[in-house]
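A.B. asks: I have a structure here, written as C-alpha cells, and I will follow up with some questions on it.
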Amino acid sequence: MRTHLPLNALRAFEASARHLNFTKAALELYVTQGAVSQQVRMLEERLGVILFKRLPRGLEMTDDAQILFSVLTTAFSDIERVFKQFERGEYRDVVSIAAVGTFAVGWLLPRLAEFRQLYPRIELNLRTNNNVVNLATEGLDFAIRFGEGLWPLTHNKALFSAPLTVLCSSDTAKPLQHPTDLINETLYRSYREDEWLQWFEKANMSPIKITGSIFDPSRLMIESAIYEGGVALAPAKMFSREIENGQLVQPFKIEVELGKYWLTYLKSKPMTASMEIFQQWLMNEALKEISE
C-alpha cells in the first residue's frame with residue numbers, strides 16, 4: 001500500500017526552496033505567505049527534520065532539504081513535461097541529456113538522425129555544458145562528461161578516449177615542420193592550462209609560452225584557428241568533418257590522452273525503458289568509434 005503523500009506541502013516546500021523565500025513561493029502558488037509557511041512546518045513535523053534556516057532576508061536550505069529538493073525537482077519536472085505532452089496530444093517518452101559541447105556538436109549530433117529513425121517514440125532533450133553538471137537539480141537522465149570517470153554519485157560508463165593533438169588551418173600548417181616551430185605561432189588553449197604542457201612533454205620539447213586566448217568550449221577555439229589563424233590543441237575525433245573538408249589539418253601525429261568521454265547517470269535514479277534504449281544505442285555507437 002502506497003504512503004499518502006502530502007502533495008500540497010511538498011509543492012509549498014519545492015517552491016520555497018527554489019525561491020528561498022516564502023513570500024515569493026506564495027505568489028507563485030496563489031496562496032498566502034502564512035499558508036506556505038504552515039505547509040512547510042507541517043512537512044517538517046511529518047519528516048522529523050528541519051528543512052530551512054529562517055534568516056532575516058530569506059531562507060537557507062539544510063542538508064536534509066537539499067536531498068528532498070533534488071528529488072522533487074526531478075519529479076515535478078517530469079510530471080509537468082508529461083502533462084504538457086498529453087495536453088498537446090503528442091505524448092512521447094523523453095530522455096534528457098547534457099553533454100560537453102565539443103562532444104555534442106562534433107560527435108553526437110551527426111548520429112541522432114539515425115536514433116530518431118530507429119526510435120521515433122523517444123524524444124531526446126539535448127543540452128550542452130562545459131563539463132560541470134548536476135543531474136539531480138537539472139532534471140537530467142544522463143550527462144556525457146570528459147575526465148577520468150571519478151564521479152561518486154553516478155554510474156560512469158566509458159565511451160572512448162579523445163586524445164588531444166595540434167590542429168590548425170592549412171595555411172598556418174605550411175611552415176610547421178617540427179614541433180619547435182610552434183614558437184612562432186599563436187597557441188590557443190582551453191581552461192585547462194596543463195594540456196599544452198603535457199603535449200610539449202610528449203613531443204620531447206621545452207614548453208612554449210602560451211600567448212593566445214583561452215577558450216571554453218573547444219569549438220570556439222577551433223573556429224578561431226580556422227578563420228583567424230593560430231594553433232589549437234583539441235581532440236581530432238570531435239572535428240573530423242572539418243579535417244575531411246580541409247578546414248583543419250593535423251601537422252603532427254603527436255597526441256596526448258588526458259581522459260575519456262563517459263556516459264553518467266545517477267545511482268539513485270531508476271532506469272526507464274527509454275533510458276535503457278538510449279544507453280545501449282550510445283554504447284554500440286561508441287564501440288563502432290573504437291573499432292574504426
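Cβ coordinates come from backbone N, Cα and C, glycine included.
At each noted site, the model still has the original residue.
Residues or ranges marked as domain 'HTH lysR-type' in Swiss-Prot (evidence: sequence analysis): 5-62. Looking at Swiss-Prot, the entry for natural variant Leu124 to Val says: In strain: 5E78-1. Listed in Swiss-Prot is the natural variant Asp171 to Gly, annotated as follows: In strain: 5E78-1. Record note (Swiss-Prot) on the natural variant Pro175 to Arg: In strain: 5E78-1.
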A.B. asks: Given the variant positions Leu124, Asp171, Pro175, which one is most crowded in terms of C-beta atoms within 10 angstroms?
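C.D. replies: Max Cβ neighbours within 10 Å, all protein chains included: Leu124.
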A.B. asks: To the nearest whole angstrom, state the Cα distance for the pair Leu124 (variant position) and Asp171 (variant position).
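C.D. replies: Cα to Cα, Leu124 (variant position) and Asp171 (variant position) are separated by 39 Å.
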A.B. asks: Could you tell me the mean pLDDT the prediction assigns to the domain 'HTH lysR-type' (5-62)?
C.D. replies: 93
A.B. asks: By DSSP, what is the split of the domain 'HTH lysR-type' (5-62) into helix, strand and coil residues?
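C.D. replies: Secondary-structure breakdown of the domain 'HTH lysR-type' (5-62): 36 helix, 8 strand, 14 coil.
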